[in-house]
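These notes concern the structure reproduced below.
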Amino acid sequence: MSWQAYVDDHLLCDIEGQHLSAAAIVGHDGSVWAQSENFPELKPEEVAGMIKDFDEPGTLAPTGLFVGGTKYMVIQGEPGVVIRGKKGTGGITIKKTGMSLIIGIYDEPMTPGQCNMVVERLGDYLIEQGF
């Protein structure tokens, strides 16, 4: 299965009539493996900030999480495993695997829990597969 198929079929899947606004799979080096058409362009320093927060949980909390220039307030995630952010009525979930970051962005009416489930389920699967 191609990386794009993971984005299209697993991250952008229909959950109770809702789906993510945008999604991507990105390497730890910032290279985009696959993304939805409307996923914002990541800046190298944004990916570096995510990786640093996974290595040193809490580093993004004071400044916020930036994705494509959009700032998200960091909310409780799982230190070293999942970063969660909130912006207005939407938000973001980022799951770290051994080689990649699984990123899902949502807006209402999708809920944070639905976003978390979609992103973390694929992340857990990729970890099991050695990615």
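From the backbone N, Cα and C atoms, a Cβ is placed for every residue, glycine too.
Remark: TYR6 (mutagenesis position) has ILE25, ALA34, LEU122, LEU126 as non-local neighbours, by Cβ distance under 8 Å and separation of at least 6 in sequence. Quoted from Swiss-Prot for the published mutagenesis TYR6 to Gln: Decreased affinity for poly-(L-proline) (PLP).
One mutagenesis experiment catalogued in Swiss-Prot, TYR6 to Phe, is accompanied by this note: Increased affinity for poly-(L-proline) (PLP).
Around ASP8 (mutagenesis position), the C-beta neighbours below 8 angstroms that are at least 6 residues distant in the chain are SER36. According to Swiss-Prot, the mutagenesis experiment ASP8 to Ala carries this note: Increased affinity for PtdIns(4,5)P(2).
Taking a C-beta cut-off of under 8 Å and a sequence gap of six or more, LYS86 (mutagenesis position) has these contacts in its own chain: TYR72, MET73, ILE75, PRO112. While the structure shown retains the original residue, Swiss-Prot records the mutagenesis experiment LYS86 to Ala with this note: Strongly decreased affinity for G-actin.
Secondary structure from DSSP puts TYR6 (mutagenesis position) in a helix.
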